[in-house]
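Quick paste of what Swiss-Prot says about this protein:
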DOMAIN    35-121  domain 'Ig-like C2-type 1'
MUTAGEN   ASN52 to Gln  Probable loss of N-glycosylation. No effect on homophilic cell adhesion; when associated with Q-84 and Q-151
MUTAGEN   LEU74 to Glu  Reduced homophilic cell adhesion; when associated with E-112; E-188 and E-190
MUTAGEN   ASN84 to Gln  Probable loss of N-glycosylation. No effect on homophilic cell adhesion; when associated with Q-52 and Q-151
MUTAGEN   LYS89 to Ala  Lacks homophilic binding ability and is distributed over the entire plasma membrane
MUTAGEN   ILE112 to Glu  Reduced homophilic cell adhesion; when associated with E-74; E-188 and E-190
MUTAGEN   ASN151 to Gln  Probable loss of N-glycosylation. No effect on homophilic cell adhesion; when associated with Q-52 and Q-84
MUTAGEN   PHE188 to Glu  Reduced homophilic cell adhesion; when associated with E-74; E-112 and E-190
DOMAIN    236-315  domain 'Ig-like C2-type 3'
DOMAIN    424-493  domain 'Ig-like C2-type 5'
DOMAIN    499-591  domain 'Ig-like C2-type 6'
MUTAGEN   CYS622 to Ala  6-fold decrease in association with membrane microdomains
MUTAGEN   TYR690 to Phe  No effect on Tyr-713 phosphorylation. Inhibits targeted recycling of PECAM1 from the lateral border recycling compartment (LBRC) around transmigrating monocytes. Decreases phosphorylation. No effect on interaction with PTPN11. Loss of phosphorylation and loss of binding to PTPN11; when associated with F-713
Amino acid sequence: MQPRWAQGATMWLGVLLTLLLCSSLEGQENSFTINSVDMKSLPDWTVQNGKNLTLQCFADVSTTSHVKPQHQMLFYKDDVLFYNISSMKSTESYFIPEVRIYDSGTYKCTVIVNNKEKTTAEYQVLVEGVPSPRVTLDKKEAIQGGIVRVNCSVPEEKAPIHFTIEKLELNEKMVKLKREKNSRDQNFVILEFPVEEQDRVLSFRCQARIISGIHMQTSESTKSELVTVTESFSTPKFHISPTGMIMEGAQLHIKCTIQVTHLAQEFPEIIIQKDKAIVAHNRHGNKAVYSVMAMVEHSGNYTCKVESSRISKVSSIVVNITELFSKPELESSFTHLDQGERLNLSCSIPGAPPANFTIQKEDTIVSQTQDFTKIASKSDSGTYICTAGIDKVVKKSNTVQIVVCEMLSQPRISYDAQFEVIKGQTIEVRCESISGTLPISYQLLKTSKVLENSTKNSNDPAVFKDNPTEDVEYQCVADNCHSHAKMLSEVLRVKVIAPVDEVQISILSSKVVESGEDIVLQCAVNEGSGPITYKFYREKEGKPFYQMTSNATQAFWTKQKASKEQEGEYYCTAFNRANHASSVPRSKILTVRVILAPWKKGLIAVVIIGVIIALLIIAAKCYFLRKAKAKQMPVEMSRPAVPLLNSNNEKMSDPNMEANSHYGHNDDVRNHAMKPINDNKEPLNSDVQYTEVQVSSAESHKDLGKKDTETVYSEVRKAVPDAVESRYSRTEGSLDGT
């Protein structure tokens, strides 16, 4: 059995669950709406740097429940959530202590209630002013040529920050050096500034600039502490020995000294210059010395420079040297001599003081007196100089360049004759003189005209290039410094081979040739060097029917007493050794026709006409003979002759009927007809002649009843010999013979 307190606890637990369930059911039935949301900034949307800023978000929510709903408020800066809170209050705040430039931006607030949300408009927070930067230095004392490191920072702000640091001289407004740097990751920069020679007391000024949105915020300038500058070394000083007037021959000492401070880490370099030439220098001490025997050329301006990595100090002095004697002068009567002429050299000093003279050619002494004379040869060309000495002072004269010119030998001219020269081909003509002083000027003459010039400073031949198109003559002209006239070479004759060009074929007579006449074909070339090989071809024949080689520019082929066989198309080719075998020039096609001669045509016509006339005569003769024969054979046809006809198996037709009988044709039975005796014989191949005859019949025919006169036609046929002539007759008058 459970205790009583346990039973009571169980009861209250059930009541609590019931209330929670009812509350949950009631919440599901309530309705919510967000009327409006708003946002404010205290004290304002624009605030001074370092002040406090409070952002407030307001939410006006309506509900059917008597209990305010719980909602979320979200704070955004530049669309980035930075604060989120759940609350049943209508207002929530976000506090920003000591606002800075980086707090500037676009802010908004979003309220969410049961999956419903509403966002305020965007508000711009602008923080004005940049805190003054802090400036610190790595040292308060510096030496010339050293470095000062300046640290400029804005601890309150965030990067990026743009810093400007200026180097100032105390009590001077002008900025000696200005440097700028943009720090993207840190709110400070460290810059190095050199300490220069003119610097004494320095200070540094720093300024910071920060970009906020589209606005640039600039801080006030902050000055650093003062930096005292000390010299690392002093200005150099000159010491000249001997003092006073310095005469040539004395020993000259020029010394430059400095003082170096204890702060310097190393010695600077000391340099002594005469004009721009360095005459002495030292890197490991506080002085540099230049020692030399004094000569007048040592007079001039001397400069001493003391240089470290960043500092340079300079001082100058002028040194004058008194001349002991003037510079000697070397003279020559001629500087250009022909080989074999006399060379004269003379050395002198203005004022003619006694001195020791020496004349030298390059490094060789040729005379130890003032004068030098000899017959010039090629080896005497060179540079001569004279030296004059008094005590320890030795001076050199000016130099004299002597050129002894050797006469040129006759130039040789040649060309590469290994191959024949073809028209248009480039050839190299060489000109060379074996002996003679350089330089040598060469000229190449082509048919007595200057083609090209060349100057050679060596013994190599001059090479000229040309492209001859015909036989040509070359000559070489050589010249140098010698007074002799120009030298001419022998004449070089170059034979140029011209390739065959433009082959033409022609016939000397008309293209129409009468048979029996000669055909003469000409193959000619426009240009070409001999010997030239000519070949004559007939079209469609691979081999030439005639060929010849000649030095002439034309060749002929003759066919005597041409016939019809020579009719056709012809062409020719021509080439010489300058033509390539693959491209032999060829002529065009020439067509030749062969016709009969007029007298032959006349003879044939006469023969044909004679034959025709003979045939006509024979035909006429036969005709007249037959006609005469026919007239000489009258025949009288009478009745007693009828049996004869009947004996020949011929029948007579009705005398009252007219009948025409044709050879080889049988008329109607009613007609009178006569047939040959032998029907098996061939028909007569004679002409038919009709003869009118008078016939008297011996007896009357029993069937003839008429008694009138009729004309009897007799058909006479010419038969083979011994053939029977048939007669057809009709009688006139009475049939009884009266």
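For all residues, glycine too, the Cβ spot is worked out from N, Cα and C.
Help me understand the surroundings of these features in the structure.
Mean model confidence for the domain 'Ig-like C2-type 1' (35-121) is a pLDDT of 91.
Spatially close to ASN52 (mutagenesis position) yet at least six residues away along the chain are PHE95, ILE96, PRO97, GLU98, VAL99, judged by Cβ distances under 8 angstroms. In three-state terms derived from DSSP, ASN52 (mutagenesis position) belongs to neither a helical nor a strand segment and is classed as coil.
Taking a C-beta cut-off of under 8 angstroms and a sequence separation of 6 or more, LEU74 (mutagenesis position) has the following same-chain neighbours: LEU81, TYR83, ASN84, CYS109, THR110, VAL111, ILE112.
Reduced to three states, the DSSP call for ASN84 (mutagenesis position) is strand. Counting every protein chain shown, the Cβ of ASN84 (mutagenesis position) has 12 other Cβ atoms within 10 Å.
Applying an 8 A CB threshold to same-chain residues 6 or more apart, the list for LYS89 (mutagenesis position) is empty.
In the structure as shown, the Cβ atom of ASN151 (mutagenesis position) sits within 10 Å of 18 other Cβ atoms.
Neighbour list (PHE188 (mutagenesis position), Cβ cut-off 8 Å, at least 6 residues apart, same chain): ASN151, CYS152, SER153, VAL154, PRO155, PHE163.
Under the DSSP three-state reduction, CYS622 (mutagenesis position) is assigned to helix.
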Counting Cβ atoms within 10 Å across all protein chains shown, which of the mutagenesis positions ILE112, CYS622 comes out on top?
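Sorting the candidates by Cβ neighbours within 10 Å, the top entry is ILE112.
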What is the three-state DSSP composition of the domain 'Ig-like C2-type 1' (35-121), stated as helix, strand and coil residue counts?
3 helix, 56 strand, 28 coil
